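Q: To start, I am sharing the structure in question, which I have written as structure tokens.
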Amino acid sequence: MSEALKILNNIRTLRAQARECTLETLEEMLEKLEVVVNERREEESAAAAEVEERTRKLQQYREMLIADGIDPNELLNSLAAVKSGTKAKRAQRPAKYSYVDENGETKTWTGQGRTPAVIKKAMDEQGKSLDDFLIKQ
């Protein structure tokens, strides 16, 4: 809370500050404060009316579903099942390169991600290119 609001919220401090103002100034401040309070009340009542209207509409739709013989929980479950099943998995990329690691095992690499250390070392030290590791089809 800012210092100005702390002053307005404390009656003793407010009285002390009010002694330094004229009555006309205090009345002008009171009018402005009343305007602000009324605006806030209107905003809050409008928000409450929106919530009430939304709740009324939801209840109306629920009653329509029940009248048509549809259980609202069944509808939600079917929507959740459709939503969770929509994410399609993409196919795994085929291997593009083949190499022999330090243990003598033949391994493959798709060409995506970090270059395997064995391939990188061969390219740097032995002057090989990626084409040397291509899988021949």
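A Cβ is built for glycine as well, from the same backbone N, Cα and C atoms used for every other residue.
Heads up, this one's the original sequence, none of the swaps are in it.
Dumping what Swiss-Prot says about this protein:
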- Arg12 to His: Derepression of proV and bgl expression, normal DNA-binding, normal oligomerization. Fragments 1-46 and 1-64 no longer bind Hha (MUTAGEN)
- Arg15 to Cys: Derepression of proV and bgl expression (MUTAGEN)
- Leu26 to Pro: Partial loss of repressor function (MUTAGEN)
- Leu30 to Ala or Lys: Wild-type function (MUTAGEN)
- Arg54 to Cys: Derepression of proV and bgl expression (MUTAGEN)
- Arg93 to Cys: Derepression of proV expression (MUTAGEN)
- Lys96 to Gln: Does not affect hydroxyisobutyrylation (MUTAGEN)
- Lys121 to Arg: Does not affect DNA-binding activity (MUTAGEN)
- Lys121 to Gln: No change in hydroxyisobutyrylation levels. Almost loss of DNA-binding activity (MUTAGEN)
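What's the neighbourhood like for each of these?
A: A helical conformation is recorded for Arg12 (mutagenesis position) in the three-state DSSP classification.
The Cβ of Leu26 (mutagenesis position) lies under 8 Å from the Cβ of Ala18, each of which sits 6+ residues away along the same chain. Mapped onto three states, the DSSP output places Leu26 (mutagenesis position) in helix.
Listed in sequence order, the same-chain residues six or more apart from Leu30 (mutagenesis position) with CB atoms under 8 A from its CB number zero; the list is none.
Under the DSSP three-state reduction, Arg54 (mutagenesis position) is assigned to helix. Residues within less than 8 Å, Cβ to Cβ, of Arg54 (mutagenesis position) and separated from it by at least 6 positions along the same chain comprise none.
Arg93 (mutagenesis position) falls within neither a helix nor a strand when secondary structure is assigned with DSSP, and so counts as coil.
A 10 Å cutoff on Cβ-Cβ distances gives Lys96 (mutagenesis position) a total of 14 other Cβ atoms nearby, all chains included.
Note: Lys121 (mutagenesis position) has no non-local neighbours, i.e. no same-chain residues 6+ apart with C-beta under 8 A of its own C-beta. According to its DSSP assignment, Lys121 (mutagenesis position) is helical.
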Q: Taking the Cα atoms as reference points, how far is Arg93 (mutagenesis position) from Arg12 (mutagenesis position) in Å?
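A: Spelling it out, the Cα of Arg93 (mutagenesis position) and the Cα of Arg12 (mutagenesis position) are 75 Å apart.
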